[in-house]
Structure formats: structure tokens, C-alpha cells
Amino acid sequence: MANGGGGGGGSSGGGGGGGGGSGLRMSSNIHANNLSLDASSSSSSSSSSSSSSSSSSSSSVHEPKMDALIIPVTMEVPCDSRGQRMWWAFLASSMVTFFGGLFIILLWRTLKYLWTVCCHCGGKTKEAQKINNGSSQADGTLKPVDEKEEVVAAEVGWMTSVKDWAGVMISAQTLTGRVLVVLVFALSIGALVIYFIDSSNPIESCQNFYKDFTLQIDMAFNVFFLLYFGLRFIAANDKLWFWLEVNSVVDFFTVPPVFVSVYLNRSWLGLRFLRALRLIQFSEILQFLNILKTSNSIKLVNLLSIFISTWLTAAGFIHLVENSGDPWENFQNNQALTYWECVYLLMVTMSTVGYGDVYAKTTLGRLFMVFFILGGLAMFASYVPEIIELIGNRKKYGGSYSAVSGRKHIVVCGHITLESVSNFLKDFLHKDRDDVNVEIVFLHNISPNLELEALFKRHFTQVEFYQGSVLNPHDLARVKIESADACLILANKYCADPDAEDASNIMRVISIKNYHPKIRIITQMLQYHNKAHLLNIPSWNWKEGDDAICLAELKLGFIAQSCLAQGLSTMLANLFSMRSFIKIEEDTWQKYYLEGVSNEMYTEYLSSAFVGLSFPTVCELCFVKLKLLMIAIEYKSANRESRSRKRILINPGNHLKIQEGTLGFFIASDAKEVKRAFFYCKACHDDVTDPKRIKKCGCRRLEDEQPPTLSPKKKQRNGGMRNSPNTSPKLMRHDPLLIPGNDQIDNMDSNVKKYDSTGMFHWCAPKEIEKVILTRSEAAMTVLSGHVVVCIFGDVSSALIGLRNLVMPLRASNFHYHELKHIVFVGSIEYLKREWETLHNFPKVSILPGTPLSRADLRAVNINLCDMCVILSANQNNIDDTSLQDKECILASLNIKSMQFDDSIGVLQANSQGFTPPGMDRSSPDNSPVHGMLRQPSITTGVNIPIITELAKPGKLPLVSVNQEKNSGTHILMITELVNDTNVQFLDQDDDDDPDTELYLTQPFACGTAFAVSVLDSLMSATYFNDNILTLIRTLVTGGATPELEALIAEENALRGGYSTPQTLANRDRCRVAQLALLDGPFADLGDGGCYGDLFCKALKTYNMLCFGIYRLRDAHLSTPSQCTKRYVITNPPYEFELVPTDLIFCLMQFDHNAGQSRASLSHSSHSSQSSSKKSSSVHSIPSTANRPNRPKSRESRDKQNRKEMVYR
């Protein structure tokens, strides 16, 4: 052949070794060496001269001159007589298939369009003829046309059926379609792998189809691709668009060359690299298999598949043109590059590094690189950083929680911020909780910021964070919610829309309960009325530990209790918050306050040594010997038909005998101290004086070894499982305390509804709001005294506070009717109308429309004579600047403190609010202050306006002028609600609090004049470790709200009146908080230098009163007299703590049945007849004893200065 001869001549001319007869073979071998680095791999297809060819090839590699002379157009072994390259045949098969099909489609569309146009014109002609012929000939002439239309319809139906069948076959909506799609993708990857294997061979080589295994596999794959292509073509609605799709183009340039290779017995690597474009569908395949479910994972796989497929495809094109050469250069400028070297070349090109060790030599290769570098650089710069970011984030907060054997975990979700998490962890992981073997898993859909991330790292041994949502079951499975000990949901206390926040948390509860109904959930709620929605969840069960901590209910309940005993809100808030003991050597008020702050509330089962003893006896023994303060026990009724078998009784009195397994509620500094009540043994510890030596003794070890005989108690969550006695508490109580005595039953009027249906609250018939509204002139003519003034900021668009939660504790049924403090609301009438629906069933409530910033309104309601002024705002969360959220409350507080009052107010009894402890002498009328409700003639209208005041009959106690002690607004008892803790610094201008001081360390909070909702955050962890703590707090704070009452309010949104029955009246028999003054009365001798322990024992033994704290003047420790009237709270002082005469003692007082038997009378008379109007009262002042020794003069001066201090509040 001509080309062969040319090659031979060149070979001999160059002086190459070998005879002239081997010139053709040498030329062929040199060309084969130019096409591939491994020429010997192709020599296996030659006949008997393979060994000589191999040796000739190896010798010719070292002849550099031959490369310039040889024209590499023949193959290693000629497949035909001429030895021509046939790459054009492979390429032509693909081009003919593509353009031929495209031409047919376009031709078909053109003919179809012309046919449509012609039929449209013909249809108009036939329609005109049909109209002209008339309807009489329609049946005969149209019959053949109908037959044709039926045939056409049948044909269309058959084609549609085939098309639908093909669509179902390739659709991923059916199992067959999914299997087919996955199979096509897998075979495409297999064909790509075969291409990788064949890329080590020359671009074009002779292959025997019957002997080449890879060619046979590739042929089978492509036959399947051809069938799948046919299905896709049939199912396609737009054939032209289908023909131009990427997957179709891939099939055009990969399937036909395989059939050509079988016909020609040769293989051309060609465009088989286009199979790499199938990798773009990788994310779709994984979605079909339900492997990819999240948006981030889908996006990551999409980016990776597009990047890799583009990279591999471009590398295949460079490999083809560089190993083949330029056709117009007769393929002389080729270079031998492996496929993976081309992959490397494309990567350094996309990254703009370009080392230069590998580069394109052909013109086609360089031209391709010019265009590829533009798109490749853009793709590299955008895809790679995004891929790295997705991979980094996924590794950081993705994945699943791995449970540790023997260690519980809880899931915390909801409002996850730096403030909420830090407050939660500070309380949950406090050292006073003993060993907390619980891991905390936070789940939130937003990744934490740097500060929050640093907080998680500081607690990495016990805290993990996962990004996700509790509304997604997949994320719940990731955090192992089914094996979690509990799930805690935090709320955003500062949100602008509390109802929307509650709705979000309720949806979280629904999602979690739907995934795992048995999980224990503790959630925060902002609005009280939204708690009713939790009752609609079938798996919500408060008896199994599910709890909803309503911040509005508890916040207003704490404030209401401060109206009865100022400072109680601070004391209770400190009790369920974990605080470390801070020791101060200086004799300042902070020293005594911080000693009380370190106390918390714990529960522990009582030792068997206490069995058979009364509650006061056990309480005294614990206080004196064990240095523990027990305030309540858990009572479990033996009556199985009772609606609530298990109750918590606070200071139940001496009628109760304790049995085995009684759970006690203690106030102590840490959990280890409380264990003394469980380990105490009379035989071993009776003579022990140091309470630290009371530990587990031999007697208790013998008891523990005995097999249990009763069912085990519920676990105690003080850091793990507790070994406790196995008996249920059985409390024996005399019937007269469970059901009122005969005298009280006789006095009941069964036809009058005084209490609600549960008997827990005072009730009256619903009143219209117009009947309780006072104008400013009417209020100015009304002398109000001993009342509660509620200053409320709000308007028609403000979120509701829920004032019912403030009024309910003040209307608890354990007060007698005449003991109820009148409540006067001062605020916007538009706002109060929205709240009135929940308030219209409570007695003694009035409204003065106005603003708390108006001094005229404040003077009209006699704010200087009130027992407490409460300042609330419903507009706090509508301001973006947190420092301005409390501006209204702060301005109102400062406005009241700056007011001055004159001496024109009448004379009132100094101790008009005094209580006499039950059991004292009430027979003398001189010891019973008279409470009169008088009407004074109005100057303007002449009608009788009620004067709500408390008058005392002149007796042994001196008369003082009230205005002498409250001539300044600074002496008005006040409590202000704050949203932002740091704003507490603005309430007292004379304090020295640092702006960075924690809230509980500030003077306004310690004095009980400020309250912030943030202190309630500690209830989440306290409730988790002991669910009884929340029940006790709610019992103390809400005045007796129960889950049954909440269900009733959820049904009717109001209290329902009920008749007085022995069962409902029995609910009145419960303790209430009061304040005992040491200025006068039976404890006055202990007030001057006496010990707190002696007072504790005397009050408990004599009057069944349980003392638990002191409300002391701030400067009482100073030797010099002070004009400051501020007080601070001392929680659970020790036995030897010294008392001062001005102290007020916090105590739990028993309900007195007989105190309210004599009815209060209303006298409608003039102001001059005040002294003759009387009504008996349970509010007794403690009489001065005649034989009490005279006090020193300094004491007398203090008596006169503090005569306003009441025996009880």
C-alpha cells in the first residue's frame, strides 16, 4: 500500500536496523508506540511474528529521528489489507444517527403542520356544506364520517396506551420505574468503568468481539441503553426537546459506535467518556432510594456530582485529542497521555495553578482549554467553597446522638439562645445537686453563634448540640427521643406575640408526643389560657410527669403573695434557684441575705424513726437536731375513688400522724444535708449533737437488706435513682379537719353561692364592668385603706397579661370574706375590658380608668394608704430596645416614690391588719378590731359611695396617724415587674448596685420590691429533678389551683359558682402565708435579743405556725438609728440567729374555722358614725400584755417609729 511504502522508505533511509522486509512492521510498531506508551500490549493480536515485532519495537523506541519521519496513520496490526484508521466511521455513525433523527423529527413536524393547516381549511368547507345541506340529510351523509372518526379514535387510544405504558416504565413513581432508573444509572457507571480500563489501550485498536470480554460487556450494556432510549422516546411528549437532551446526546455518541466496532472488528475509544455526564443524576437516584432526605444533603450531592462529571468529561476529551493529534496535521502532533494525567491537567487548570509539567500540545486541545478555563474557573471558585461549607457544617452539627450505657440524657429544644442556655446550664449543672449523671442534648434548627458555641465547648462532657427541628421525625430519631429521660421546651419570654410563641411550643409538644407518646415533657408557657390546649393532646398526662410551667401564672402568683406578705416572692424565687454560698465577713445586710440565698428546696423520704409522730413534732425535731426545715409532706389518700389521690399538704398541723414512706419537703443548703432525714435513727443518733455525723447506720443497713413488701415508689431525680422505702405514705387525720364541724355546717347557707365549684376561691355572680368603674371624682370621695392598687399599662392592642392569675391568690377561700383586700385597677379601660371576662366572678374589685403616671389618679385611690402597689405593663415586649422595655414601670415607680402626702387624712388604727394566732384569747372585744364598710355622702351626687377601710375600736393600742408614716411615696409598699434584669438599677436611686450585678444580688430584689420573670427559668431544671417541687410552688403561689380546676377553666374560661357543701368547705382548710410582727403580742419577749429557734419552737407548739424566714429592716444591724424603712429577706435562719424587735417573721398559718362565724355587717351612715359601725373579724391584733416588763427607752422609740408594722400581713 502507498502509505505503507512511504513508511518503509522512511525507515530504511533512517538507517534503522532490520532488513527491508521488516520496514512495514517497524513503521507500524513505531506508530503504535506513538499512540500508546505500551506498544507490547497490542502486539498480542499479531500472528507468528509477535516476538520479533516486540523486539523491533523496543529497539526502535531509542531512535528519536524515526518519530519525525514516520507518519502514524496505520495501526499496530492492520485489520484489513490497507491498514487504514477508521475513527471517522465511528464518529459518522453517531453524527448520522443524531442529525438523521433530528431531520426526521423536523420533517414530521413540518408535514404535520401542513396537514393541520389543510385540514383546518377543509374543515371549514365541510362545515359550510353541512350548514347548507340542512339537518334533514345529516344522518345519511355523516355516517361514513362517524365511522372514520371512530377508527381514528381507536388509533389514538392505542398510541396513548403505549405512551402511558412507556411513561410508567421509566417513571420513578412506581417500583418498576425506580428499579429501571437505578439499573440504567448503575449500568452507565459500569460503562464508565470499562472506559477507564480501556483508556490504557491505544485510542484505536483492533479488537475481536468474540475474544474481548470487556467489549462484550460493553455491548450488553449498550443494548440495554438502546431499549431504554426507545422507552424514553415513546414516553416523551416533545420529541424534538427529547432529542436534544443531554442524556440523549450521550446515547447518540456512545451506543452506535459499539455496533460499528463489532462490524469492523476494531475499537475506538472516542466519545465514550460522555458516560460521565450520567453522574449528574446521582442525587435523583439517591432521592428515589430515600437515602437523601434533607435539603443540605441533596444540595451537597448535586454540587459534587456536577463538579465531578464535568471534570471527568473534560478530561476524556483532552485524552482523546492529545493522544490522537490534529487531523489537519496528519495526526503528527499527538502526545501520549494517560487518562488520569488528563484528569490532573484539568484540575490544575480549573484551580488556575498550572504547574506546566503537563500541558496540551494539539491545537484542538489548546482551543478546548481556552474555553474550558473560563467555565471551569467559575465552577471551581463557586462550587468548591460551597461544598466545603456544607461538608463542614454537616460534620459539625449533623449526625445522631450515641447513647452512653448507664447514663440518661434529656433533649432541650425551643428558644435556644446564649441567655436561655446559660441560665439553664447554670442551674441544671449546679454543684449543690449532687452528682448529675445526665447528658443534655440541645436540638435547634439554627446553628449556634460563636458565643453559644463556646458555651457548649466549655460543657462538652455533658452537653451536645444537634441542628434540626423537633417537628421533623427524622431529627427526633437523631437525638434518640424515644430513649430520652425527658424533653424540655424553652419559651421566648421576650417575644412580641406570646400567643404565637405558645402555639409554637404546643406544636412541638404535639410533634414529640406523636413520635413517642410516653416521653415526659416539661414545657414553658407564656399565657395561662393557652395551657388548656395541652389538655387536647391525648397522650398529655400530668400524672405521668408532664408539666407546663406557665410563666404568667407563676409571675403574677408570686406578686400576689407579695401583696399578702411582702418579700415572699424573693424568698420563693431563691428557694427553687440553685445559688452557691457566698461568704461575707463584714456585718452587712448582704451577709445575712446571702446565707439564706444558698438554701434550696429538696424532697426526701422520712426515716422510720418518725413513724407515729405528728407533723409539728417531726418538724421541730428536724429543725433542732437535723438542722433541716420541713414545710410540707406528700399525702396519698387511701380512697381510690378520690379524683386526686396524691396531694401535697403544707404544714398540716398536729392532727396528722406520719407513717412509713412519707415524702417530706425540706429547705436546706444542699442535697447531702437532706439525707439526714432519711438516715436518722433514734437508737443510733439520739445523742448525736453534730448533724454532720448523722449518716447511714447499722440499723438501716439491716432494714435495707430486708426484702421489700410493698410496691416501689416513683424514682427521685436528684441525679439518678434513689433507694427509698417502699411504702406509700398513709396519713391519719381526724374527720373534723377533713369535713367542717357541726357548728360550721349549721352556719352554711346552701342557697347562696359564695365559693367556686371547687371551694378553693371566693366567688360572686358575674358583674358588668360598668358597675365597678369609679370616676376620679368618685374615687376621690372614697376613703380606701388596706387595699391593693394595681397600676397596669396596656391598650387595646397589647397582649393580655392574665390578671386573673393576680386576683385568684388574693381571693383564696382560706381567707374569710372580710379578710379579703380590696383590689383597685388603675389603667386603660380599653385594656381592662378585654381582661374583665376573667375577673367578673371575683368580689371586691374596682377599676379607675386613667394612667398610673397621673398623680391625680394615684391620689384618688389613696395610694398612700394601700397595703401594696403593684406595677405591671402589657407593652414591655413591643419594644426592640431591651433597655427601654421597662420604661413605663420604672417611670411609674419613680413617680410614686417622689409623691408627698399631707396630714388631712383621718386617724386609723396602726395595727388594723393584725392577726391573732389561732388559740389566743378572742373573747375580749377589746382584742377584736372592728372592720367597717361605710358610705360617705358624695358632695357632687349625694349618693352613698363605699368607703372601704378598716377601723379599730379604741383600746389598749394607741392611735396613730397613718399619714405620719406614709407622708412620702418612698414609704409606700410597692413591687414592680421587670423584663430586663439590668433595669433593676434604675428602681432605687440611693442603692450602690453595679449594673453588672446579678438580679438576685441587687437591693430591690432582696427587698422584694422588684420581680423579673427570668428568675422562673430555674423551675425547668427543678421540675425535672423533682416534679413535686412545681406542685408545691403552685400550691403556695396560686392559692390552690389544681389540674382539675384548669380543666374546668379550659371548658368555660371562667370560674363556676358552687353551693357550700361539706366537701367543698373542706378545701378551705389549708395553710396560708402571713407575717408575724415581734413588736407586740406573745412573741414580743423574743423580739428583743431572743433566738430564732426559740421563736420557731414556740410558734409551732402553741399555735401550729411554721416559721421559715425573717423580713428585716436593712439597717437593723447598725448601732445608730436609721430612717430607712427598706427590708430584706432572710431565708431559714439558724436556731441561734438573734432577733430584733422590728423583725417580721414569715410563717405558714393554719386556717381558723371559727373566726368567720359572726357575719360582717354593712352600715350605711354618715362619716360621724364610723365608731359605732362594727363587724367581727378573724383579723385580730395581738393584745398588749399588762404584766409585760417595760422596755428601754430606745425600744420605745423604735416602737413608735414602727407602729405601722402589722402583726400579720
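Including glycine, each Cβ sits where the backbone N, Cα and C put it.
No substitution from the list is modelled in this structure, which keeps its original residues.
Features of the protein shown, as given by Swiss-Prot:
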type    : residues               : note
BINDING : E439, Q462, E464       : Mg(2+) binding site
BINDING : Q985, D988, D991, D993 : Ca(2+) binding site
DOMAIN  : 407-549                : domain 'RCK N-terminal 1'
DOMAIN  : 785-929                : domain 'RCK N-terminal 2'
MUTAGEN : V151 to T              : Loss of phosphorylation-independent activation of channel activity by ethanol. CaMK2-dependent phosphorylation leads to populations of partially phosphorylated tetramers with a range of responses to ethanol from activation to inhibition
MUTAGEN : R272 to Q              : Alters the voltage-dependent gating
MUTAGEN : R278 to Q              : Alters the voltage-dependent gating
MUTAGEN : E284 to R              : Alters the voltage-dependent gating; when associated with R-287
MUTAGEN : Q287 to R              : Alters the voltage-dependent gating; when associated with K-284
MUTAGEN : D427 to A              : Does not affect sensitivity to Ca(2+)
MUTAGEN : D432 to A              : Reduced sensitivity to Ca(2+)
MUTAGEN : D434 to A              : Does not affect sensitivity to Ca(2+)
MUTAGEN : E439 to A              : Abolishes sensitivity to Mg(2+), but not sensitivity to Ca(2+)
MUTAGEN : H444 to G              : Reduces sensitivity to Mg(2+), but not sensitivity to Ca(2+)
MUTAGEN : T461 to A              : Reduces sensitivity to Mg(2+), but not sensitivity to Ca(2+)
MUTAGEN : Q462 to C              : Reduces sensitivity to Mg(2+), but not sensitivity to Ca(2+)
MUTAGEN : E464 to D or A         : Remains sensitive to Mg(2+)
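The structure, with features from Swiss-Prot marked on it.
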residue : record               : Cβ within 10 Å
E284    : mutagenesis position : 17
D427    : mutagenesis position : 20
D432    : mutagenesis position : 19
D434    : mutagenesis position : 17
E439    : mutagenesis position : 18
T461    : mutagenesis position : 7
Q462    : mutagenesis position : 15
E464    : mutagenesis position : 19
Q985    : Ca(2+) binding site  : 19
D988    : Ca(2+) binding site  : 20
DSSP composition of the domain 'RCK N-terminal 1' (407-549), residue counts helix/strand/coil, works out to 60 helix, 32 strand, 51 coil
Extra residues within 8 Å (Cβ to Cβ centroid of E439, Q462, E464), Mg(2+)
H409, V438, I440, V441, H459, F460, T461, V463
For E464 (mutagenesis position), the closest of the recorded positions by C-alpha position, picking from R272, Q287, E439, H444, Q985, is E439
Residue pair R272 (mutagenesis position), D988 (Ca(2+) binding site) - Cα distance, angstrom, rounded
84
I'm trying to understand the geometry here, so how far is the Cα atom of D988 (Ca(2+) binding site) from the Cα atom of D427 (mutagenesis position), in Å to the nearest whole number?
28
Could you check which of the recorded positions (Q287, D432, Q985) sits closest to T461 (mutagenesis position), going Cα to Cα?
D432
Measuring Cα to Cα, how many Å separate E284 (mutagenesis position) from Q462 (mutagenesis position)?
39
Counting Cβ atoms within 10 Å of each Cβ, the densest environment among the mutagenesis positions R272, R278, H444 belongs to R272
Simplified DSSP label at R278 (mutagenesis position) comes out helix
D427 (mutagenesis position) and Q985 (Ca(2+) binding site), Cα-Cα, nearest whole angstrom
24
Between E439 (mutagenesis position) and D432 (mutagenesis position), what is the CA-CA distance rounded to a whole number of Å?
17
Going by C-alpha positions, which of the mutagenesis positions (R278, Q287, D427) is nearest D434 (mutagenesis position)?
D427
Measuring CA to CA, name the entry from the mutagenesis positions R278, Q287, H444, Q462 that ends up nearest D432 (mutagenesis position).
Q462
Measuring Cα to Cα, how far is D427 (mutagenesis position) from Q462 (mutagenesis position) in Å?
14
Can you figure out which of Q287, H444, Q462 (the mutagenesis positions) comes closest in space to R278 (mutagenesis position), comparing Cα atoms?
Q287
Check the domain 'RCK N-terminal 2' (785-929) for me and report the mean pLDDT.
81
